[in-house]
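What follows is a single structure, written as structure tokens, with notes after it.
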Amino acid sequence: MKNLTTIKQTNKNVKQERRKKYADLAIQGTNNSSIASKRSVELLYLPKLSSANNFQMDKNNKLLEYFKFFVPKKIKRSPCINRGYWLRLFAIRSRLNSIIEQTPQDKKIVVVNLGCGYDPLPFQLLDTNNIQSQQYHDRVSFIDIDYSDLLKIKIELIKTIPELSKIIGLSEDKDYVDDSNVDFLTTPKYLARPCDLNDSKMFSTLLNECQLYDPNVVKVFVAEVSLAYMKPERSDSIIEATSKMENSHFIILEQLIPKGPFEPFSKQMLAHFKRNDSPLQSVLKYNTIESQVQRFNKLGFAYVNVGDMFQLWESADEATKKELLKVEPFDELEEFHLFCHHYVLCHATNYKEFAFTQGFLFDRSISEINLTVDEDYQLLECECPINRKFGDVDVAGNDVFYMGGSNPYRVNEILQLSIHYDKIDMKNIEVSSSEVPVARMCHTFTTISRNNQLLLIGGRKAPHQGLSDNWIFDMKTREWSMIKSLSHTRFRHSACSLPDGNVLILGGVTEGPAMLLYNVTEEIFKDVTPKDEFFQNSLVSAGLEFDPVSKQGIILGGGFMDQTTVSDKAIIFKYDAENATEPITVIKKLQHPLFQRYGSQIKYITPRKLLIVGGTSPSGLFDRTNSIISLDPLSETLTSIPISRRIWEDHSLMLAGFSLVSTSMGTIHIIGGGATCYGFGSVTNVGLKLIAIAK
């Protein structure tokens, strides 16, 4: 008879085994989401790309589909997820291309997919009908490694789908099929082998069985978001084991948290995987690009090429990027920046003769910028559950009005905000007029001096449905009146009031002039683009502000319509209402890495101090010390207005799609804002305010 201790130990072991099984299934579940997203790319992107950028085409330029065998249902993801997954496909394919291009023809290459899931990569590259993979056909073989339960399903699909069986030779020689091992498949160019990668001994045994220690064989290990769920010491043992084999390459694509676990996107991403019982583990130890380099060097790979996914996007040639921009309407650049900076692509090798060629080389290094702290201002919480983004707000008289935006659906309501010390109350304005603007976002809503009125300019419905209509809202009568439309659509532009009551409009996604002036008296729009080469292209989502005391304005950051380049300049200009031919002239241009912001908002605190808040950058993430900064335009000095640790760690914070408003109390409020964090859920701002510190 078993004693009580033995029974308790047995029960404990059963529970541990059950927990492990559940965790394994949760990790396998992440594969289902990933492969469905790649199917979305296969359906939407690949048919629209030319042969130069399509991974899957036959000799008649017909699209070959491989993901459909594992995801038969037609899937459509959001534009940001689609672009992100196209980039993931490009990441692995481009690294494999670089290896095969530099490997001598007489060398055999084996690609080992660690945690392969339902990835059809072997079938893409071995299919002799696929002219885009001709260089792989006679040179490469594949080994798929994953959990036994998952491989059983994958192998059963391979056996029952003639197209897949034929690619790897199953239909030609039944001897390769071993029905006694349903998680085990062997053909001349394709092996499927079960392995729990948490078991380093099992993995080493498998490497031996597959004869991968042969120095004449080039080994390429691919880990696309598969080691990230393992404890660092276990994933490290996998990497180290592969480094002990001559002629070995390791390609890893996984999550990154370069500004720590409390950066808003990072916090949401970590929480998402934890909720799904597949917590990210390695990323907490190897959270930066530098730490990944050190990791692979320490584990035996002397030569490492590593960068984040936006660096990969930048490395794609211009023709490819232009073609991708045409695939589907896209207006999620802030979210794309955030996604890209949270994924790392690393190619490591122990083969000293291998050269990372220019087309594949990540060579940008970013140094940390330390700023002195601005002791005059601090950021506090201020309850404002507006739950909207990409609307606009302005002060008219003693009232604050917020118009439009999305929550997540586009709206055309006007909210009246009553600002108190620690909270903001809001109510819907009941509009008297029967004719009202359509729901929209990415517009401007700007005070004009004439009788407490607000000017609504442009905006958009869907990303491909820009608007050209303009309206004036009268706060006394609560009526909308439509004014002359623009000759072009315009959204993601900026606008500010000028001392004479006119309104300056800058840039946006438009085919119109780079700068317009709305003359309130004449009720016309006039092209006032400065004669400066900087304004040859329209600036998108730039910061714009004018100071009536110094009679100068500032334009900060802003992107261009290539969706890659973002300005790192602050342009100081003056406005001369008497100069009919050239009312806007550039005085000075300042340049700084922290000016490189897309979607930031700026506001003068004093004529000698400009507040710069939020936005995203192609160069990296902002943190709690540089998300909010101040600029003295005269001395050209920058200071930090740090976000307190308590707000950074505990507050719902996302400095994208928000607005700034100054109040008569001398405070500046961050109103609205938020972003969808890729497939990890949305984050919205609750409310923040900037106050002067009493001396």
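Cβ coordinates are placed from backbone N, Cα and C, and glycine is handled just like the others.
Here the original residues stay in place, and none of the substitutions has been built in.
Under the three-state DSSP scheme, Lys38 (S-adenosyl-L-methionine binding site) falls in the helix class. According to Swiss-Prot, the feature S-adenosyl-L-methionine binding site maps to Lys38, Arg88, Gly115, Asp146, Tyr147, Asp196, Leu197, Glu224.
Residues near Arg88 (mutagenesis position) in space but far in sequence (CB under 8 A, at least 6 apart, same chain), listed by position: Lys38, Glu224, Leu253, Met309, Tyr343. Arg88 (mutagenesis position) falls within a helical segment according to DSSP. Swiss-Prot documents Arg88 to Ala as a published mutagenesis change and attaches the note Loss of function.
Under the heading active site, proton donor, Swiss-Prot lists Arg88, citing experimental evidence as support.
Among the features that Swiss-Prot reports, active site, proton acceptor is placed at Tyr229, with the record citing a curator's inference. Under the three-state DSSP scheme, Tyr229 (active site, proton acceptor) falls in the helix class. Its Cβ taken as reference, Tyr229 (active site, proton acceptor) is surrounded by 25 other Cβ atoms within 10 Å in the chains shown.
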Residue pair Gly115 (S-adenosyl-L-methionine binding site), Tyr229 (active site, proton acceptor) - Cα distance, angstrom, rounded: 11
Distance from Tyr229 (active site, proton acceptor) back to Asp146 (S-adenosyl-L-methionine binding site), taken between C-alpha atoms, in Å: 13
Cα-to-Cα gap, Tyr229 (active site, proton acceptor) vs Tyr147 (S-adenosyl-L-methionine binding site), nearest whole Å: 14
For Leu197 (S-adenosyl-L-methionine binding site), the number of other Cβ atoms found within 10 Å of its own Cβ: 22
Residues Lys38, Arg88, Gly115, Asp146, Tyr147, Asp196, Leu197, Glu224 [recorded S-adenosyl-L-methionine binders]: greatest CA to CA distance in Å: 24
Site with most surrounding Cβ atoms, counting all protein chains shown within 10 Å, from the binding-site residues Asp196, Glu224: Glu224
Neighbour tally for Tyr147 (S-adenosyl-L-methionine binding site), based on other Cβ positions within 10 Å of its Cβ: 20
